[in-house]
Every structure is written in structure tokens, then in C-alpha cells.
Amino acid sequence: MPGIVVFRRRWSVGSDDLVLPAIFLFLLHTTWFVILSVVLFGLVYNPHEACSLNLVDHGRGYLGILLSCMIAEMAIIWLSMRGGILYTEPRDSMQYVLYVRLAILVIEFIYAIVGIVWLTQYYTSCNDLTAKNVTLGMVVCNWVVILSVCITVLCVFDPTGRTFVKLRATKRRQRNLRTYNLRHRLEEGQATSWSRRLKVFLCCTRTKDSQSDAYSEIAYLFAEFFRDLDIVPSDIIAGLVLLRQRQRAKRNAVLDEANNDILAFLSGMPVTRNTKYLDLKNSHEMLRYKEVCYYMLFALAAYGWPMYLMRKPTCGLCQLARSCSCCLCPARPRFAPGVTIEEDNCCGCNAIAIRRHFLDENMTAVDIVYTSCHDAVYETPFYVAVDHDKKKVVISIRGTLSPKDALTDLTGDAERLPVEGHRGTWLGHKGMVLSAEYIKKKLEQEMVLSQAFGRDLGRGTKHYGLIVVGHSLGAGTAAILSFLLRPQYPTLKCFAYSPPGGLLSEDAMEYSKEFVTAVVLGKDLVPRIGLSQLEGFRRQLLDVLQRSTKPKWRIIVGATKCIPKSELPEDQVEVTTLASTRLWTHPSDLTIALSASTPLYPPGRIIHVVHNHPAEQCCCCEQEEPTYFAIWGDNKAFNEVIISPAMLHEHLPYVVMEGLNKVLENYNKGKTALLSAAKVMVSPTEVDLTPELIFQQQPLPTGPPLPTGLALELPATEHRNSSVRSKSQSEMSLEGFSEGRLLSPVAAASAARQDPVELLLLSTQERLAAELQSRRAPLATMESLSDTESLYSFDSRRSSGFRSIRGSPSLHAVLERDEGHLFYIDPAIPEENPSLSSRTELLAADSLSKHSQDTQPLEAALGSGGVTPERPPSATIEEEEAAGGSEGGGVAPRGELALHNGRLGDSPSPQVLEFAEFIDSLFNLDSKSSSFQDLYCMMVPESPTSDYTEGPKSPSQQEILLRAQFEPNLVPKPPRLFAGSAEPSSGISLSPSFPLSSSGELMDLTPTGLSSQECLATDKIRTSTPTGHGASPTKQDDLVISAR
């Protein structure tokens, strides 16, 4: 709430902050009330002892004081727990209760003095030990309470409190000159107060001119940021809790929406179809990522002995002590003759720690050339090393490790980069620009780079490349230093780990992508804070405080695991009403105009290391490890502070190092993320990526049997998850890796005996499932197509992230021509392991049908007649089977294949080759365009003797083809040939294999004005397969692929 006003002055404490102090004092006074009552009324005193009589009189008076304190503290507790954060009317009488409690405190102070007098007179001469001990305890307790209250008053004292009250009273009247004078006085007083706090914070450091300037600049920055803001520190804590709950609620709401492209949230960042994962299967990409991990060791070493001991608290101290000359051998030289060390401590611990860091990592080819431990405002420590293995000269800059570094961080105004000959406005973080200029000046004065490149001419150090690295403050300084050094070193590279968010202007940020690679881990706070980001954060914080109707103590306690209940308002209408009614109560909080800060962004191309959040297990169960992924981040996406307990922990340098390594570990274990139109990874926020793939076998539905060979398709009616689910709640039932119902073993075996293609795919799917389990691949499902959703309808579940298009016509098996039997199969999964190519499996199994090529030409199979007559839409599969059985007994039954001369064929048939290419084309991930006929009207190759060409099209087909000519973006992609297929990506890349609009929305290609039967007839994809040899004009089997 706003600061409480007592004695006509505002204090930096709210009336709802007194709950815990009042409870503590109430319990303390209650305890002493019970003890003193037992001592006074339960013991017998000697009437001849003066000390005992004085104790009884003093104790009775103190009992009354204790009783008064208890009553006043109960009233404070009751009042403090009423109302909301900004709803202060129920607590208006708090100041009067405090007046009463302070009056009682004065009486306590008098009784404490009387107790001291009694102790000086009777403590040595009194023989009653009980009386002496009780009196001594009361006196000590009284003085502890009094001193605590005095210290609290000093802490919550606001020097500008009187001016603030006057300004608020004046603002209620018409604005005049007095209002502006009071506002100016308030801002100056706040700046002076902040400057005083900074000086107290840095009381042990020597003050220089630059440091004094930093004090003034940061003080005015804080005064500007908290101007006219009537909140107390506890309000910020409660606001953070509410803001975190709001962010989580928004993410869940986004996942519940049907009209968005967000598949999941990893580390608070949305994952969409356009999210680019690092393709670690690409050798060039893998080498680049390993280079990023390698140079993180140089950035970590720059922190010297504090970080070395933090990483190795036990053996690290022994390693440093063994190398320190001041501890063991003062006369022993510690470094090579060419090493320069500036302003290290007497033992040289920082330089020794840097050296030990590389030795522990077996990096013996790294030579330290120069080490500067000089630490001041705008002057950051750094070191220069030569890496002979990589043939690089490395400049590593230390991050924030001292209060002086914090002053450099807080000087966040925009400063022009001292670089000439560029286009646009290049601005940077002022503190880091000054630090980069200092390092550049130091390198030139000491000729450090000349020494490094001339370190060992025999090894060719003259031709080594230059690398600049840093973490946190060092990352921002390294990026700006790269701007200053790039004119002399055009091949320079920079690696910035956890850089600050408000670092570079947009023009400079775009240019830095040519040579800067930045790394951000998870929900790290630092890459998301700058002046512009903090201003937006302040507005969000005030907004959640305005909308909150709960008491502050309940909000803060609700953030703990004891009471994990959301304190966000449930009824949005009620919240809006309450907020509008409180608008006039605190207008200064709600109408604050944000300052016009120049937007600054993180530098370079950003590698964002994200991870999922496994469900919390019970205390007796082992917690699962999160799975880490690396994606390419957008510099402008880090514009919002994500509130999380990990936002500070994930900024530590050794935690960043662990996160980078875990990406490689997960990749080596086979934990990749691959999404396509028919293969969708379950959201890592819901399902932990573990090797255990749980297949839930569900019973078949009751009803009439389906036609032979028709794959079972049931409606997928599950709703999209709205919150993070546990692993058991997110287990998927798979049918050949398709989301839907699972065929029973008997039904699967029966279908396999009748259909060789289904037999082939069933064995392939089993092998793929076993290998995916052994490779710890992520759970993957194929989007099922229910009989209540069209071919272009995607279920909007959280596990897939697709949007659902409701109300489309039901899908039935509608045949347009009197052709052969239909094979209804599920498409194979895009190969993630090259050894499991669906094309390879098909070609190997084609030996079963090689006899068709040897004994029966394609012309005989197709027949020499014209186009087969069209079949009425009302025809069923049973009628077709009956017709097929009456047309000559030479036609082999469906699914029955004979062997040629008792052996298998040696090469596949052209029809199976075409079918294999079609299967591969379903999972084409390239960006080529296609016509409608390329995928929806696939025919057999034209033959000079075959009349099986394009037959007359129905009106529905002609209208669709005509529409596809004018709307080329609505058609699927072309089939991808196996030989020219792109390398599989290890990142999530969803191929838009279904029609999309210009806005990314899924569209229905069904022409208007057609019946459902005619529309569904166009959804069939045909390819021809021979049904046997020795048959006269044979019916062509339609192979309908249901992408599920």
C-alpha cells in the first residue's frame, strides 16, 4: 500500500506491513504476561525482604503494561490484515492505534529505567534468586523491544515524507506554481536520499571523481524511476508474486486459445512453427556451438579466485595455497617472464586462479600474457591470453563482482559509440561504453596485443585471430570493445554470455550480428533489463497491484509452497470495477508518464538455451532432470522481465556453463526436438523427455465391423491442456505413432495378414519404436484425423500446438471410380535415424511383388481400354469387392501376392518406387512450392501403350484446380525426392504441409456450394499398385493416406 502517514509525515512502510511485527510482539508479551503472573501469584515472598516487596509492586504495574500492549497489538494485527494493497480505507484508523501503542512504549521505557535502578540497588544484596532473575529478564526484554523499534523507525524514515504529504495535499486543489515547486523539491530530496544510500552501501571504498559522478547520476536515475510513486518495498515483493502468477496465467491462456501458432513455452519463451532450433546435426553448426562452449571457459576464468573457490570449495583452496608464493615459497617465481600482472593482491591469487582454471580443464596450450586486476567505476578487470591450439588471441573481461562494478551496471543511459564511418545511430550503455574505452586505451598504452601476437613467432602467433569474450558486465563491455577494435581486426569475433538487455541501439544491434554471438540461459534477468524494459516492468507492477483485492500478507504467503494458491482475481469484471473505483484514490500511482528512454537491445545473434520444467515429484521420489535445447533468439523478444526463482540463479557464470554443456549431453543421448505436419513432439512443458514411451492400449469401440484394410479412425475429443501436466497425465496412445486409438494385437495381426503394405509398416513402426526408446528420443505423435474433422483440421491440443477448425464435414470413404480395393494406411514417420528410412523399408519389401514386373507388363495391369467408368458416390467397399469378384476369377484376392519361381525379386517395381517417393514427399521440410496436382492427383508415369491418363474430372475437382491456379499459396508442398532430400533438422521445424493463409491460418480447400460427399472425394490421393498377375484389365487400388 502507499506509505503510512504518521505525525503528518509519510513513512516507507505500509499499514499492512505491520502484521508480522505485531504478531511477534504479541507472542512475546503474552509469554512474559504468563511468566510474570505465575511468579507474582504463585510464589510466596518474605514480607521482611525489601527487594521482594519492590518486585511485587513493580511486577503488578508491569502486568498492566503487558496487558495494554497485548490489546493494542491485537488491534494492529486485525487492522493490518484488512483491505487490499491499494484499498486502504479499512485501515484508516491504523495511525490512531499506533499513537496509543507509542504512548505505551513510552511507559515501557520508564519502567525499563526503573528496572535498571532496582537491579543496581538490590541485585547483589537480595537473596531471592527468583525475583532477581525475573526482573533482569523483564528489563533486558524491554530494552531489546525499545531498541528494535528505534532501529525500525530509522530504517523506514523518509527524508522527503513531509514534502510528499504537502504535494499530495496541494495536488487535490488546482495546479499552480506551488505544486511544481513542491515537485521539484521532492525530486531533489529523493536524489539526495538515493545518493546517501549509495555512499553508505560503498562506505568502505575510496571515492574518486568518477565514482562521485556515478553516485549523482545513479541517484537521479533512481529518483526519476521512483518519482511520485507511493509504494513501499513490501509492495514490490507482493507485486512480483502477483506478476509471476499473471505471467503463468497468460501463458496457460495462450495455450488454451485455438487461434494461435504457439506450440509450447520453454523457459517462458513461446515456441512456434517459426522457432529456429540449432541444427546440431549440421557439422558446421555443431562446430560453432562447441566453439561457444569452449570460449565460455575463458569468460569464467576472468572472475579469479572467488569464482574458482565457489566452483571448487574443498580442493580449490588447497590448489591455490600450493601455488601462492607468499604462503609457501616467497622466492619461487610463479609466472613466465613475459607475463604482466597489474594490481593483484600480495599472493597473486587472481592470476594463479586463472592459470589453475586452464590447467584443471587440460588447456595447457593457453599462455597468459597480461592480467589487469584494477577495479574501479568504469574500469573493469580483464586479461589477455594466447591459445595455441585454436590459434587465437583471447581478451576476456570480468563481469560484475564488486560494488564498483554495480555502479557501472547502473549507469544505463544511452551513450554514442566512439566509432566513425557508420550508418545510423549507434548508441550503447554508457557505463559499458566507458569501460570499453578504458580497456582499449589500456591495450594501446601497454601494447598488450602486440605482445600477444608476437608471443611465439615460430608458432605463427602473428597470424592468429582475435577473440573477445565476457560474461554479464564483461559481455556488454566485450561487445562494445569489438566495435572499437574491428576496424583494426576485421576478422574479430565476440562471444557475449548473459549480456545486459539495454546495451545497443537497433542499428548497432543489427550490425553486431556480423561478429557477435550472445548466449542467454533460460529466464535470466539481466538480458531482459534496461531502462525501457524497466519502465514497462514498473507499469505492469502497478497494474497488478491495482487489480489485486487480497491482503498483502496472504499474497506473500501464497507464494510459498505452504499455501500454493493463486491470488489473482478470478472475475475480470469485478476486477475492472474495483480498479475503476480506486482510480481516484491514488491518482499519482496510476497516471505516471514513463520517461522517453531510448530502446536498447542485447547484442549479436542470440543463442537462447531453454529447458522444460519436469513435474515436481514427492519428497521420496527422484526429481527428473530438465531437458535443454538451444534455439536462435530474437533480440527484441527479450523485452519483458520473466518473474521466476531462477531469474538470478541462471545468470551465474558456472550455471551458464552447465546449461551449455547439457545441450550437448541431451543431443548425444538422442533428445532432439523434431516437429512436422505428421510428427509432433509432445510439449516439453507437459511431458518429460524420457526414454520410457508408454503406450496406452485402449479397447476397440463397439459397433459394426469396419471394412477390411480400413485403418481405425476415432474422433479425437481431448481438450487442450491448460496447465503444466505431469508425465502420467500426458502419456499418449499411439497407433503406428499416430495419435488416436490403438488397434488390438488380434486386429493388427489380421490386417497384416491380409495387407502386405500394412504388414510392412507395422514391422517398421515396431522397429522405429524400439530404436527411439534406446536413443531416448522425445515422445512424438502424428496428428490424428478423426471422422468429425476434415483433412485440414488440426486438433488444438497443447501436445501438438495445432489449431482446430471445427464444423468440417465428416470423412467417409467415397470412391469416384470403380477401381480396385483401397489400402488405408498411416504415413510413416519422417526419418530421424538414417537407418530407419521408410523408403529403404519399402524398397526392401518390394521383392514380394517383383513377379508383377517379370510376368505382367504395366499395360496388361492397366488394361488397354479407356478410362474406367466413374463410380457413384453411394457405392460402398462391399459392393466393389462383389463386383471385383464377378469379373473373372483370375484376379487375386486383395493383399495376396504370389512369388515368382519360388524366390523373391531383385529390384523394386516402378510403382513401388513411386509410392516410396510419395511417402517421402509427405514429410518434405523444404520451402519449395507445388501445384495442386503434384500431391492430390499423383498418377502412374505416362506410357505410350497405356490409356490410363487423366480422366474426366468431376465439377468439384475442376473447381479446386481452378482455385489452386489463383491461390498458389493454399496448396501443399511438392513431393521430395529421396536423393535430394534435405538433411533432417534437430530443431523444431513444422512444415506447412497443409494449406495456410497469408497470416498462417489453416484454411479449408473445400469449394463452396458442394456437398460433403463431393468435397471429400477430392481428398483422396491415388497411386496404382498391381493386384496380381494373369489378370485381365485390373482395377487399380487407391492408396488413401490419412495424415493423422
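Note: Cβ is positioned from N, Cα and C throughout, glycine not excepted.
The model shown is predicted, which means the values in this text are computed figures rather than measured ones.
Taken straight from Swiss-Prot:
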- SER472: active site, charge relay system (ACT_SITE)
- ASP524: active site, charge relay system (ACT_SITE)
- PRO975 to Cys: Abolishes interaction with HOMER1. Does not affect enzymatic activity. Fails to associate with the plasma membrane (MUTAGEN)
- PHE978 to Arg: Abolishes interaction with HOMER1 (MUTAGEN)
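Using a 10 Å radius centred on the Cβ of SER472 (active site, charge relay system) and all shown protein chains, the other Cβ atoms total 28. Cα spacing between SER472 (active site, charge relay system) and ASP524 (active site, charge relay system): 11 Å, rounded to the nearest whole number.
SER472 (active site, charge relay system) falls within neither a helix nor a strand when secondary structure is assigned with DSSP, and so counts as coil. Residues within less than 8 Å, Cβ to Cβ, of ASP524 (active site, charge relay system) and separated from it by at least 6 positions along the same chain comprise SER498, MET647, GLU650, HIS651.
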